[in-house]
Amino acid sequence: MCTVVDPRIVRRYLLRRQLGQGAYGIVWKAVDRRTGEVVAIKKIFDAFRDKTDAQRTFREITLLQEFGDHPNIISLLDVIRAENDRDIYLVFEFMDTDLNAVIRKGGLLQDVHVRSIFYQLLRATRFLHSGHVVHRDQKPSNVLLDANCTVKLCDFGLARSLGDLPEGPEDQAVTEYVATRWYRAPEVLLSSHRYTLGVDMWSLGCILGEMLRGRPLFPGTSTLHQLELILETIPPPSEEDLLALGSGCRASVLHQLGSRPRQTLDALLPPDTSPEALDLLRRLLVFAPDKRLSATQALQHPYVQRFHCPSDEWAREADVRPRAHEGVQLSVPEYRSRVYQMILECGGSSGTSREKGPEGVSPSQAHLHKPRADPQLPSRTPVQGPRPRPQSSPGHDPAEHESPRAAKNVPRQNSAPLLQTALLGNGERPPGAKEAPPLTLSLVKPSGRGAAPSLTSQAAAQVANQALIRGDWNRGGGVRVASVQQVPPRLPPEARPGRRMFSTSALQGAQGGARALLGGYSQAYGTVCHSALGHLPLLEGHHV
């Protein structure tokens with residue numbers, strides 16, 4: 001019953017396929033019937049179930065309205081109220097895959113990919129931190145990617161603003177939250193009485209290490225085991241570092257240190273890891289939060305120097321002030337009414353995603369320090385839009401290929417060119433250097449060295465690619481509120497797939513690549529017909 005889609009959603013969007021489902025929601029790939037834009041629709045089940053869920057829904061919507069204009073942060077295009085007054089629909093720009101799927105696939109990320117992905121993550125994190133907002137849940141599955149290696153940070157349900165907290169560190173209490181254990185900072189694991197922006201920098205270090213290693217750096221099976229893996233790898237904390245955490249945490253850390261055997265970070269990484277990557281990792285994975293590199297400092301590190309361009313690294317000049325004080329938890333009806341009020345305000349401003357200030361300037365832009373409207377390379381670098389999807393690709397849909405809105409939202413198509421050339425630290429190309437080809441991320445694992453791939457391996461790669469790539473996408477901008485009154489013209493009915501067309505990727509390992517591609521063998525598969533026998537060469541003395 002939870003998966004029933006409201007009629008207003010069906011009238012506005014053509015649902016293509018389900019991308020994922022969990023205990024709290026479901027995500028579909030869909031096409032806007034009016035514009036042809038490919039989007040991702042997230043339905044949050046019972047979004048206002050209790051105070052915690054209501055607060056998380058409220059935070060995600062408000063913070064995405066504040067930061068969604070950044071080229072490396074996912075854009076919230078629409079917020080739609082469900083008819084049952086419990087669920088809520090969030091419409092996002094569509095991305096092909098996520099970093100977790102790419103890492104699990106193995107062999108797809110080259111050194112230049114790792115550097116560019118991490119640079120874009122640092123750009124997004126710097127923008128958040130400049131508004132004094134901490135994400136608190138940065139992990140590979142929350143880093144979305146496309147084939148142009150463009151990064152979009154998503155899932156702001158656990159993010160919070162530190163601007164409304166008292167200035168005294170003793171008053172910045174840590175609220176309990178459920179984040180993925182493998183990327184939690186030591187102070188979070190130790191239930192320290194305060195936290196800082198350094199929580200995100202630790203998570204970024206874990207993400208970088210996982211991209212370099214191909215698997216998680218600290219895959220703890222419990223909070224205690226997680227802490228043990230960390231403390232036996234990073235340099236031991238000083239007495240001053242332990243005192244800063246509080247007396248309750250100090251005894252726990254000292255007990256865990258003990259006489260356990262130690263290892264170094266370089267022992268966990270491949271032998272060909274660059275010295276710059278190892279140095280950056282060591283500066284991020286530091287026990288004391290105030291001794292870790294900040295996002296601004298990390299952007300100046302030699303590891304990402306080729307992409308570093310200060311004019312393209314946005315920062316806010318003022319803290320983000322949430323619509324509800326972080327230290328005060330509202331009631332469920334109050335959170336619900338505030339979210340619905342935001343939807344009404346968006347609908348009254350011709351589809352814009354932000355409230356307008358006294359001079360028509362949105363709050364997210366009122367204190368934004370960015371030299372240009374859209375971050376891009378110097379004018380000598382050609383700007384290229386998203387690559388067109390081949391007509392022969394599996395699952396190609398003409399409705400997804402062209403987007404009337406795409407031509408109107410040029411500033412949203414600006415992050416891919418950041419990766420199309422090697423730059424000096426000042427954002428200029430080295431003297432005499434030629435323009436580098438566009439950086440793309442092949443989402444299919446390459447086959448053996450120099451050997452021509454067999455038909456079976458080609459089929460297996462194609463099916464695996466279907467499971468990894470979500471499809472083409474077009475960028476958009478601004479939150480819109482769907483109108484229930486307008487009924488768009490009907491599209492021609494889709495061909496209904498047969499039962500054999502489902503779950504081919506999941507059964508590929510058991511049935512083979514060729515069968516997975518065909519969706520199952522027919523009775524004629526693997527047999528030789530009479531006409532084929534007639535063309536076989538006959539040996540001498542055996543003519544009929």
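Placed from the backbone N, Cα and C atoms, the Cβ positions cover glycine too.
The active site, proton acceptor feature in Swiss-Prot is assigned to ASP137.
Long-range Cβ neighbours of GLY25 (ATP binding site) (same chain, at least 6 residues apart, Cβ-Cβ under 8 Å): LYS42, LYS43, ILE44, PHE45. Classification of GLY25 (ATP binding site) by DSSP places it within a strand. The ATP binding site annotation in Swiss-Prot covers LEU19, GLY20, GLN21, GLY22, ALA23, TYR24, GLY25, ILE26, VAL27, LYS42.
For 13-304, the entry in Swiss-Prot reads domain 'Protein kinase'.
While the structure shown retains the original residue, Swiss-Prot records the mutagenesis experiment LYS42 to Ala with this note: Not phosphorylated at Thr-175 and Tyr-177. In the shown protein chains, 21 other C-beta atoms lie within 10 A of the C-beta of LYS42 (mutagenesis position).
Mutagenesis annotation in Swiss-Prot: LYS42 to Arg, described as Loss of autophosphorylation and activity. Does not increase dopamine transporter activity. Impairs kinase activity. Does not rescue cilium assembly in MAPK15-depleted cells; the structure shown retains the original residue.
Packing around ARG59 (mutagenesis position) is summarised by its Cβ count: 22 other Cβ atoms lie within 10 angstroms of its Cβ, all protein chains included. Swiss-Prot gives this note for the published mutagenesis ARG59 to Gln: Does not increase dopamine transporter activity. Impairs kinase activity.
Record note (Swiss-Prot), mutagenesis ASP155 to Ala: Unable to induce the formation of autophagosomal structures. Is able to bind to MAP1LC3B and to colocalize with this protein to autophagosomal structures. Does not induce phosphorylation by methyl methanesulfonate. Loas of phosphorylation. Dominant negative mutant. Not phosphorylated at Thr-175 and Tyr-177. The unchanged residue is displayed. Taking Cβ-Cβ distances under 8 Å and a sequence separation of 6 or more, the neighbours of ASP155 (mutagenesis position) in its chain are GLU60, ASP137, ASN142.
Swiss-Prot lists THR175 to Ala among its mutagenesis entries, and the accompanying note reads: Loss of autophosphorylation and activity. Still heavily phosphorylated at Tyr-177. Does not rescues inhibition of O-glycosylation in MAPK15-depleted cells; when associated with F-177.
Mutagenesis annotation in Swiss-Prot: TYR177 to Phe, described as Does not rescue inhibition of O-glycosylation in MAPK15-depleted cells; when associated with A-175; the structure shown retains the original residue.
Where Swiss-Prot documents TYR177 to Ala as a mutagenesis experiment, the accompanying text is: Loss of autophosphorylation and activity. Heavily phosphorylated at Thr-175.
Record note (Swiss-Prot) on the mutagenesis of PRO390 to Ala: Impairs chromatin binding; when associated with A-398. Increases kinase activity; when associated with A-398.
With a 10 A radius on its CB, VAL27 (ATP binding site) counts 17 other CB atoms from all the protein chains.
According to DSSP, LEU19 (ATP binding site) is assigned to a strand segment. A count of other CB atoms within 10 A of each Cβ picks out LEU19 as the most crowded of the binding-site residues LEU19, ALA23.
The Cβ of GLN21 has fewer other Cβ atoms within 10 Å than any other of the recorded positions GLN21, ASP137. Of the chain residues outside the ATP site list LEU19, GLY20, GLN21, GLY22, ALA23, TYR24, GLY25, ILE26, VAL27, LYS42, LYS43 have their Cβ within 8 Å of the site's Cβ mean position. Residues belonging to the domain 'Protein kinase' (13-304) score a mean pLDDT of 89 in the model.
The two recorded residues, GLN21 (ATP binding site) and ARG59 (mutagenesis position), show a Cα separation of 21 Å.
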